[in-house]
Amino acid sequence: MASVPTHQSEKEKKNDELSTAILKDKVKPNRLIVDQSEQDDNSVIAVSQAKMDELGLFRGDAVILKGKKRKESVAIIVSDESCPNEKVRMNRVVRNNLRIRLGDVVSITPAPNLSYGTRIHVLPIDDTIEGLTGNLFDVFLKPYFLEAYRPLHKGDIFTVQAAMRTVEFKVVETEPAPACIVSPDTMIHYEGDPIKREEEEESMNDIGYDDLGGVRKQLAQIKEMVELPLRHPQLFKAIGIKPPRGILLFGPPGTGKTLIARAVANETGSFFFLINGPEVMSKMSGESESNLRKAFEECEKNQPAILFIDEIDAIAPKREKTNGEVERRIVSQLLTLMDGVKGRSNLVVIAATNRPNSIDGALRRFGRFDREIDIGIPDAVGRLEILRIHTKNMKLADDVDLEQIANECHGFVGADLASLCSEAALQQIREKMELIDLEDDQIDAEVLNSLAVTMENFRFAQGKSSPSALREAVVETPNTTWSDIGGLQNVKRELQELVQYPVEHPEKYLKFGMQPSRGVLFYGPPGCGKTLLAKAIANECQANFISIKGPELLTMWFGESEANVRDVFDKARAAAPCVLFFDELDSIAKARGGGAGGDGGGASDRVINQVLTEMDGMNAKKNVFIIGATNRPDIIDPAVLRPGRLDQLIYIPLPDEASRHQILKASLRKTPLSKDLDLTFLAKNTVGFSGADLTEICQRACKLAIRESIEKEIRIEKERQDRQARGEELMEDDAVDPVPEITRAHFEEAMKFARRSVTDNDIRKYEMFAQTLQQSRGFGNNFKFPGEQRGSDAPSAPVPAQDDDDLYN
């Protein structure tokens with residue numbers, strides 16, 4: 001039987017690989033890794049002789065180079081014996097033209113039809129010719145092109161060094177287009193205004209797939225849906241289906257929906273038409289529909305095209321819920337336009353929204369927006385990819401650990417990480433502000449070179465940034481550890497088995513073919529550390545932690561309380577692995593049917609129904625754990641406590657003596673204490689005190705010490721002033737601390753105010769509940785399978801620990 005889950009996991013693994021198969025680079029002999037060139041020539045690339053033979057090329061052949069974002073260039077190929085077989089050497093100018101960096105992959109194809117040019121038009125970049133006198137042609141262009149036969153591609157930039165200057169030129173036009181070889185007979189035009197550097201940099205910074213991080217699976221889906229039909233429509237024709245028409249991207253704000261659409265347009269070289277939802281609306285009758293029609297007509301003319309509708313929920317809300325006639329007409333118009341897109345036309349409509357459920361249902365059927373792709377909150381790996389993208393042009397100090405930052409930024413989306421990087425950089429500039437004078441025309445080069453963003457700057461930025469998508473329910477990773485909690489060893493073990501094992505050892509559950517338990521309920525007197533335990537386990541396995549206070553889910557509006565529950569569970573799934581902590585569970589999970597009269601039409605009944613269905617629907621693949629805490633286990637609906645939901649019921653009792661000692665030590669770990677203060681004696685004399693009561697004693701002792709310290713300082717200052725008034729000589733002020741530490745006297749005084757928050761009567765109630773639970777569990781104490789006696793080598797059942805701190809009683 002154990003082989004079944006393994007087989008299943010292999011199948012799932014294969015499906016995962018297939019889902020991202022489109023992203024894998026195909027291994028071809030002409031795809032080579034880019035390396036730094038040893039000779040700085042803009043027109044020459046070098047490969048090994050063996051690679052030239054394999055590709056059927058000869059020294060001096062012209063080749064076409066294909067880089068990223070559909071950029072192409074041309075060059076002359078030569079052999080270099082020191083070049084490894086899988087690499088190609090090229091200089092920085094060629095790399096920039098292809099939008100690639102060292103280590104990227106470039107493809108090389110022969111260009112036998114590349115002819116000599118009749119004319120070319122080149123223009124200089126403005127900031128490289130400032131203050132230049134003399135003829136550009138005679139000084140720069142003529143010697144450069146006479147030196148060798150140079151191939152050029154439209155859009156290329158090349159640099160020419162002469163007269164102690166380096167000038168950059170851009171190829172505006174070539175005849176024949178798009179590339180040619182410049183020979184002595186080629187006419188060179190260089191008239192016209194120089195090209196502005198800003199415009200050139202804008203085109204250099206076109207967004208491509210490289211600028212997208214944390215959306216690997218979604219990108220694979222989009223490439224299947226968009227690139228395949230645009231580049232190879234015959235694929236769909238051969239298999240006999242129509243290519244998809246529309247894609248709906250949805251997800252929280254800032255995850256990169258618009259960015260993905262722009263990247264796809266740039267990488268496919270398609271015409272890109274952007275419609276912002278609200279801009280379509282017009283007060284003139286019929287004009288809104290006309291705007292939509294024009295957009296579709298424009299795209300039909302410029303195929304292949306991508307029409308991107310941002311914020312589609314603004315123009316296509318549910319018709320039955322809108323009062324405005326205009327919105328209904330726009331939705332109808334959009335439906336007919338989507339249906340009117342010709343079957344084989346190279347037009348794909350992409351729409352984006354944060355609220356997919358508010359869009360008209362007719363738009364979401366097959367044949368319109370066929371695919372809905374969730375652009376969710378990135379995980380740690382995705383966050384690291386995004387951070388690397390945003391910091392690739394930043395100057396980072398050696399101590400910056402991007403991996404650590406990525407692990408700590410739970411719930412951050414791409415926009416939040418971009419903001420984090422810019423805040424860290426600004427903090428670095430603030431630190432250097434004393435060296436910068438705003439009145440100066442230029443900043444000293446030494447100051448500019450000393451700028452480097454440090455880990456300390458990132459730490460500061462992390463303190464100021466919070467995840468935008470989860471601001472309503474802050475997802476945090478707590479910093480509480482097991483050492484902060486005194487005693488409760490068995491409870492800790494049980495929690496580790498519940499939360500840590502499924503996260504850290506998922507293969508064990510696969511091996512035995514069983515789903516891990518998903519929920520636990522802590523019950524016990526108030527102030528015994530139920531919340532603290534939940535935080536510690538979330539921190540221990542690096543899970544997110546969403547704390548939900550029961551009463552905040554209930555609202556006066558019909559149906560909204562249930563929607564709040566749904567949202568909370570959706571957020572937990574997005575931020576998995578996640579511990580969902582329901583504090584005061586009894587406020588939302590009371591036994592149903594009791595309060596029909598006065599709770600707003602049974603709002604709490606509906607909320608508990610929603611919680612139950614969400615618990616049953618917890619996706620097995622998502623590591624979401626539910627921990628509930630309550631002081632009133634007797635009034636909780638029994639359906640919540642059945643196995644499969646909150647099946648582990650753990651009693652958190654009042655701390656025993658050893659635990660009280662631990663709690664006192666944890667509370668006072670940062671406090672200076674006098675040597676004669678005996679915490680063991682204090683723990684012995686606080687029987688029946690909860691953790692919160694003990695913490696209050698410590699706080700009161702600290703308060704008394706602070707009061708005494710301030711009073712003594714005031715008295716010393718008064719005596720000093722009196723002596724000064726009498727004209728006496730003042731002694732040297734040694735600034736002695738009047739109260740250096742907390743003493744026994746402070747604790748003796750604090751104990752006069754100490755009180756027990758849990759009465760004996762309360763404890764009896766909890767113990768009775770625990771006893772009833774224990775009796776209902778003992779059903780199978782004497783159960784044994786029939787058959788032969790067990791041999792000595794048979795595995796024996798684990799003997800339950802007979803601790804006084806038993807979990808369940």
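Cβ atoms here come from the backbone N, Cα and C positions, even for glycine.
For all the noted positions, this structure keeps the original residue and models no substitution.
Swiss-Prot lists P253, G254, T255, G256, K257, T258, L259, N354, H390 with the feature ATP 1 binding site, giving similarity to another entry as the kind of evidence. Under its mutagenesis annotations, Swiss-Prot gives K257 to A the following note: Loss of ATP binding. Complete loss of catalytic activity. Complete loss of catalytic activity without affecting oligomerization; when associated with A-365 and A-530. R365 to A appears in Swiss-Prot as a mutagenesis experiment; the accompanying note says: Slight reduction in catalytic activity. Slight reduction in catalytic activity; when associated with Q-311. Complete loss of catalytic activity; when associated with A-257 or A-642. Does not affect oligomerization; when associated with A-257. Per Swiss-Prot, mutagenesis P467 to A or S is noted as: Slight reduction in catalytic activity; when associated with Q-311. Annotation of the published mutagenesis R471 to H in Swiss-Prot: Restores normal catalytic activity; when associated with Q-311; the original residue is retained in the structure shown. If you look up Swiss-Prot, you'll see G527, C528, G529, K530, T531, L532 marked as ATP 2 binding site. N631 to A appears in Swiss-Prot as a mutagenesis experiment; the accompanying note says: Severe reduction in catalytic activity. Complete loss of catalytic activity; when associated with A-354. Per Swiss-Prot, mutagenesis R642 to A is noted as: Severe reduction in catalytic activity. Complete loss of catalytic activity; when associated with A-365.
Features per Swiss-Prot, on structure.
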residue : record               : DSSP class
P253    : ATP 1 binding site   : coil
L259    : ATP 1 binding site   : helix
R365    : mutagenesis position : coil
H390    : ATP 1 binding site   : helix
P467    : mutagenesis position : coil
G527    : ATP 2 binding site   : coil
Would you mind checking how many other C-beta atoms are within 10 angstroms of the C-beta on G529 (ATP 2 binding site)? 26
When you rank P467, C528, L532, N631 by Cα distance to R365 (mutagenesis position), which of the recorded positions ends up on top as the closest? P467
Determine, to the nearest whole angstrom, how far the Cα atom of L259 (ATP 1 binding site) is from the Cα atom of P467 (mutagenesis position). 19
What's the CA-CA gap between T255 (ATP 1 binding site) and P467 (mutagenesis position) in angstrom, rounded? 11
When you rank G527, G529, L532, R642 by Cα distance to P253 (ATP 1 binding site), which of the recorded positions ends up on top as the closest? L532
Restricting the comparison to the recorded positions K257, C528, T531, N631, R642, which residue's C-alpha is spatially nearest the C-alpha of P467 (mutagenesis position)? K257
Expressed to the nearest Å, what is the distance separating H390 (ATP 1 binding site) and K257 (mutagenesis position) at their Cα atoms? 17
Under 8 Å Cβ-Cβ from C528 (ATP 2 binding site), six or more apart in the same chain: what's there? I652, P653, L654, P655, S690, G691, A692
Residues near the ATP 2 site, G527, C528, G529, K530, T531, L532 excluded, by Cβ within 8 Å of the Cβ center? F522, P526, L533, A629, I652, G691, A692
Judged by the number of other CB atoms within 10 angstroms, which among P253, P467, G527 is the least packed of the recorded positions? P253
T255 (ATP 1 binding site) CB neighbourhood, other CB atoms within 10 A: 28
If we check Cα distances from G529 (ATP 2 binding site), which of the mutagenesis positions K257, N631, R642 wins as closest? N631
List the Cα distance (Å, whole number) between K530 (ATP 2 binding site) and N631 (mutagenesis position). 10
